[in-house]
Every structure is written in C-alpha cells, then in structure tokens.
Amino acid sequence: MCCEKWSRVAEMFLFIEEREDCKILCLCSRAFVEDRKLYNLGLKGYYIRDSGNNSGDQATEEEEGGYSCGTAESHDSKGIGLDESELDSEAELMRSMGLPLQFGRITAHKDFEVSMNTRNKVKIKKKKHQKKYLDEIVQESWRKEYEEDDILASDDPSSIEQYENTRTYELQSKKDTETENPPVENTLSPKLEITEKWEKYWNEYGGGLLWQSWQEKHPGQALSSEPWNFPDTKEEWEQHYSQLYWYYLEQFQYWEAQGWTFDASQSCDTDTYTSKTEADDKNDEKCMKVDLVSFPSSPIMVDNDSSGTSDKDHSEILDGISNIKLNSEEVTQSQLDSCTSHDGHQQLSEVSSKRECPASGQSEPRNGGTNEESNSSGNTNTDPPAEDSQKSSGANTSKDRPHASGTDGDESEEDPPEHKPSKLKRSHELDIDENPASDFDDSGSLLGFKYGSGQKYGGIPNFSHRQVRYLEKNVKLKSKYLDMRRQIKMKNKHIFFTKESEKPFFKKSKILSKVEKFLTWVNKPMDEEASQESSSHDNVHDASTSSDSEEQDMSVKKGDDLLETNNPEPEKCQSVSSAGELETENYERDSLLATVPDEQDCVTQEVPDSRQAETEAEVKKKKNKKKNKKVNGLPPEIAAVPELAKYWAQRYRLFSRFDDGIKLDREGWFSVTPEKIAEHIAGRVSQSFKCDVVVDAFCGVGGNTIQFALTGMRVIAIDIDPVKIALARNNAEVYGIADKIEFICGDFLLLASFLKADVVFLSPPWGGPDYATAETFDIRTMMSPDGFEIFRLSKKITNNIVYFLPRNADIDQVASLAGPGGQVEIEQNFLNNKLKTITAYFGDLIRRPASET
C-alpha cells in the first residue's frame, strides 16, 4: 500500500548558533501519488465500484468514449496535469457549460519530455559511434606505427626507400578504390580524410606539444636534449608520447566534429628550396639533421658531424625522404630564393605566427619556425623545439613559416603583434555572471521548503547556517516541472519585426474563400428582392437595404458566429454594391421580377433544409451520448454553502466509497486527508517496523484512521468533538473496519499521559483553508492546540511520531523538534505532481540509507 514512487532527494544539516557541534540532520524525501481517475469520477457526478482495485475504470471507459480515462492515463507521474485538484464554483460552472478552463495542450510537458529523451538518446548513440570510430583509428594507427618501427629499426636505406614506395602505393590504391567504388565512399572516405588531416596536424604541432608538456612535468630540472635516447627517461618518454598522442587525437576528432577545420599553413614546397650542402661548413654551429622518426621508441638521428664514409648514405636518405633540417639562416635564405624563382608574383607575407590550436589550446612559437616532433631534435639546448626549424615529414616540411628572421629579407615592416589565444565558450558553458554551483546552494531552495523566524522547539536559538547535499541527480530540472505552489518564472517572449515596412500577409482560409463565394452567389437575387421590397413598402426599409448581406447570412448560416465575427469585409462590400445597384439599375427591376422569386425560393428552401438536417443530427448524437448517464446534482447541504462546491467535485478522492454512505460535516470537507496520501502514510508506517497500536490524536471524520486500520493495525481514534467521532464511526463502518478502531471522545492533551502505543499520528486542525494564504505556517502559533505542546506530550507515549503538516510549514521549526544532534525526515507529498502536504517522521519511522542500517 506504500507509494509506488518515493525518492530520497537530499540531506540537510542545520547548525545551531553557538553550538556548531550539535547539528540536526534533516533527511528530505518526496512521495508521489495520483488520483486523477477518482477526480474525473467526481466531475462526472457518479461512481461505479467494481471488484478490481481500479474503481470506476469501467464506467469511465464506457462513458464519453473513454475521454476522461484517456486523459488520466495520458498523464504519467512526470507530466503536468490539469489544474484539477482544486476547482472553484466559477470553474465548475464553466465546465458544466462546456467552456474551456485553460488554453493550450495538456500534454505540452509530456511532449517536451519525450523530445528531450529522444535528443538524449541520439547524443548517446553519436558518442558510442564516435568512440567506436576512434577505437578503429587507434588500432590502425598502432598497426601502421609498428610496421614503420620494424622498417626504420634497420639502418639500411634501401629498406626505408622500399617502405616509402610501398606506403605511397597503398595511399594511391586507396584513392583509386574510392574513385572506382562510389557506394563505399560514405564508410571509407571520412575515415581516410580524418586520418590524413590528423597526420598533417600532428606532424606540424605534435613536437611542440610533446616538448612543452615534457617541460611542465619536469620543472626546474636539467632536461636532456634527447630524453628518448637517454636510458633513464626513455620509458617515461614513450609513455608520455603515447598519452599525449591519443589525448590530442581524441580532441582533434571532437573539434572536427564540431565544425573546426585544419588547414596546413601555406609556404613554399620543400623540394623547391632544398639545396645541396657542402662539406666545408666553416661556422656551422647547428648542423644539418634528418628526422626519420615515426615511432617514439626508435628515434634515428643523422648528424653531419659523423665520419666521411657515412656522408654518402646520409645524402641518399635525404634525397629519399626529404626530411632535411638546416640552420635557421640557411633555411631563411633558401626560402626567399626559391619562392622568388618559383613564382614571380608570389612573395612571403608576414602573418602572425601564433595560431591557436583548437584541440590543445596551444600555439606554435614565433621564433623563426613551427613546432616539431620533440623526439627528432638533436640540439643540446633545453628548449630545442623552440629554436630548430625542421619538419617531421617530407610533405609538410617548412610549411607554416610565417616570416623570415630578422637577418634577411624586408625589415621595413614591423612584426605583427602576438595574439593571445581566444577562449571559445562551449555550448554547455555558463556565462561569467552565472553561478555554476547554483544547483548546490546551502539554502535548499530547490526543495521548495519554507523557512521562517518563528520560535524553535526546546529553547533552541536560531540556526546559523544550513548545508544541503543533494542525493538525486537533476534536482533542479525535476523540481522545475513540479507544482510547489511558488511563482513560476516564465521565459521572455520576443517579437521579431521585419526590416521592411510592409503590411503583414495573412494566409486566407480555404473554407473562408468558399463561404465568400457562396455568399456572393446568394446575394445576387437577395439584393434585387430587397430593392423591390424597399420600393413597395413606402421606404420603410430604405435604411436597411445596405444590410441585405447580413440578413442573408442569418438565413443561410443561422447560429454560425464564427463567420459573422471574423468576416466583416464581405458584408460591407456587399452592402455598398447593393446600394449602387439601387441607384444605377432601377430600370431593370421589372425585367428581373420574374426570375428573382424562382432563384430565391431555390436557395431559401435548400439551405435551411440542410442546416435543419445537421441540427437534428447533432441533437440526436447528443441524446445518444447522454443516454443512460446518471447525473447527480449538488445535495442541498452542499448547495447551501458555495465554497464547498469544489470539495464536492473531489469527494471520491477524499473517500473512494463516498456513495456507500460516507458522511462529512462542514469542517470535515476542509480537513480530511486525501485518501491516496493517507494510504501512503499508513503503508509506510506498517512497513517501518512491527507496529500493533497507533494513536490518531485528532481523528476528525476518520480519513487517516480508516487507512491505518486497513493495514491491520489497531487504532485509537481521539477527537474532542462528539459529532466528528460519530461521523468517523459511520465512515469506518462503510469500509468494514470499525471493529479495529477504538473511538474516544476527549481532549488529547489530557489523555496523552494515560495512552500507550507504538506510533502517534498528529494531524491537528490547521485553521481552515486560510492556512494556504500565509507565506510561512507557524506550527506553534497558527495551530490550536499549540503544535509544540502536543509534540511534547506525544514524546511521552513514544518516540515514533508522524506529524502531518501544511506544505508551507516552517521547516526550521519542524527540524527543531528533533532536538540538538537529532534526526528527522521531512517527506513532501505530491498529489498529481502538486505539492499538497508535508509529513515529518521521527524515531524508527525514518527511512535511513542502507549504509546506515
């Protein structure tokens, strides 16, 4: 019998002033129940009880074509339902007259939630696809690198040349395959294209990124210029290379999917300005080097300081791979010469050399060259990537060279300013003025609680602060669609105006066009007849001749208000035309008198007959629809009190067996607990521990008492009003559990010291419906008797107390009932996604997390 949907939302610690060590733990939970079917039955005015648990479902499905049931079933626990929990007399009157109570679709939130779920599923599917695609790229890259490692491990230049030729042949064969097989292009071409772009990107920026990260990991240390060759750092370097490689590959894939593109910088081709080196380098401080590294674990460096016997091999390798590195001055001069000879009108343009890398947020240095593979550097400097000018592949060698160094070339222009990398805000990032931690505030505003400044229980001073830890994800989003009786912030609606000052174009309805044509056809004989009648009746109807179209409208479409209100223009035009006909066509009256009556009779006979047939069909349909429907009017005692009308519509949600003889007094209509909420509370008490006796200190007409008895517990029902005791006994007999309840007419404040029970249920009077108008409900001053006093007396009976309170009760006062260092669970009771009440549980009734039990 417990609620189907119950969740633990948050834990809130309340710290007492001057006693920070004695904090009170407040467990916050939410319970959701629904009774839309019972409410719909109350609106229909009858109730049929069957043997099943879903009472009244069959009757609801049979009547109204299953409308009410369909409406109820279309709302789940997360949807936004009609404002059906509380209907005033005016709304009830509007509903009975068939007028709408609201505008817009009821299922707006459900449609929004379905669309959000679909969007989330698509995002998850895309992420899985990207991850799978990335894994395939990783596997292929590893396989290729291992193959390159096996070939480059040997010093034989012929094997390297053979490998380069094989690689070129493979790429060419792949391109040919893509050209020959267009259908396979969708699966192969994106992968090949992304791989090539990534290789270009990594060859251009990878070295700088590796070396910069290596320096950040080892600050203040004397770094080796070749950590990949140093035995102590070789293994660490390989791990460092692998981590950064796959990290930036993933980032590259992500940013490329977001629409970013990578274009290698334009510069002269390497082969154009590759110059022959001479053996008599006099002042070469930085020697020519060759980068043959494709895998970090096997770097191969060729230095021109080696013996003369290996110079020939070096030259062959340089010609085969074209990975040449000169010192900065020679490269600059070679660039200027080759670019001038290659293209007469092409000149080196000075551009900013600091470009932002989308994937890494890094930028290439400005000191005369681009970043390089850090494992291909041979300098003894601690920052070799920043000072060398080499490239890691022949295809990209000497690309992206922004401008020449200051020694050669045109120095008339100043260097471009160094641009700082711009930080692009992602779509899910918050603005600077937004608070990123708004979901985790210390006030617990997302819970919908009310905090007041009333007196605390047990002499506790005010609470210094609160700490809230949310236990449920997306609390803000879920709370947004719950009606917690607070002001809802609506989004601003923007009205967009066109730049051109033109009149707005309204699309004309097809039905309206047909009606205009019909009226034009009908008004031709009617205007002539009206003119005849106006001349033969002593000008009595002269003033009304301009309204012939209106008279015809009433004869043709009697009762059709839509066309009369929305189409005034045709009437005006027709009146003007009819007046013109009276002045200009008087001489044709005699000739038309013979034809007008025949046409008019045809129209006036056919149209009313069709309208009469439609009216009769509608009346017959309504009679069949209302056939066998039993409508109960308001009882005299309810009709005499207009403010009880809306509670009468909710009678089945108060007692599902209302028609079996349930009786209520005026105060009982206001104070009785809805049956579904009472059923949830009783079920929770019965499931907490073995409970035999429950005291209902303020039983009223027996709403909670009956539900406690239905769970099998014995109940002591107490109330000071003998009328309510009689009503509660009658209602218990209707449910057949009067033998499990002991009714006592007396004052709980006087009887508390003589009672013994396992659980005490407190639901004192809240002062009528006016309790909801208060911003915060003070449980000490706004209840009679005093809320603190009845709790103190209940503690003498047992520590297991259930306190049933209004939804706007002061949470600080409720928490203070637990005492310093104590615990309390405050449960919000939602009825059809609307916050109705809160229930405070003390003692063993608290549902603690599984880790604490």
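In case you wondered, yes, glycine gets a Cβ from its N, Cα and C as well.
In Swiss-Prot, a mutagenesis experiment is listed as F655 to A, annotated with the note Loss of catalytic activity. Around the Cβ of F655 (mutagenesis position), 25 further Cβ atoms fall within 10 Å across all displayed protein chains.
For the recorded site, T673 (mutagenesis position), the DSSP three-state label reads coil. Under mutagenesis, Swiss-Prot gives T673 to A with this note: Decreases catalytic activity to 13 percent of wild type.
According to DSSP, N704 (mutagenesis position) is assigned to a helical segment. Listed in Swiss-Prot is the mutagenesis experiment N704 to A, annotated as follows: Decreases catalytic activity to 5 percent of wild type.
The Cβ of D719 (mutagenesis position) lies under 8 Å from the Cβ of F698, C699, G700, I725, A728, I744, C745, each of these being in the same chain and 6 or more residues away along the sequence. According to Swiss-Prot, the mutagenesis experiment D719 to A carries the following note: Loss of catalytic activity.
What Swiss-Prot records for D719 is S-adenosyl-L-methionine binding site.
Sequence-distant neighbours of S763 (mutagenesis position) (same chain, 6+ residues apart, CB-CB distance under 8 A): T673, D696, A697, F698, G700, N704, F804. The mutagenesis experiment S763 to A is recorded by Swiss-Prot, whose note states: Decreases catalytic activity to 26 percent of wild type.
Annotated N(7)-methylguanosine binding site per Swiss-Prot: W766, in sequence order. According to DSSP, W766 (N(7)-methylguanosine binding site) sits in a coil region rather than a helix or strand. In sequence order, S671, F777, M782, M783, P806 make up the list of same-chain residues 6 or more apart from W766 (N(7)-methylguanosine binding site) whose Cβ falls under 8 Å from its Cβ.
Quoted from Swiss-Prot for the published mutagenesis N808 to A: Decreases catalytic activity to 11 percent of wild type. Its Cβ taken as reference, N808 (mutagenesis position) is surrounded by 23 other Cβ atoms within 10 Å in the chains shown.
If you measure from the Cα atom of F655 (mutagenesis position) to that of N808 (mutagenesis position), you get 25 Å. Of all the mutagenesis positions listed here (T673, N704), the one with the fewest other CB atoms within 10 A of its own CB is T673. DSSP gives N808 (mutagenesis position) a coil state; it is part of no helix or strand.
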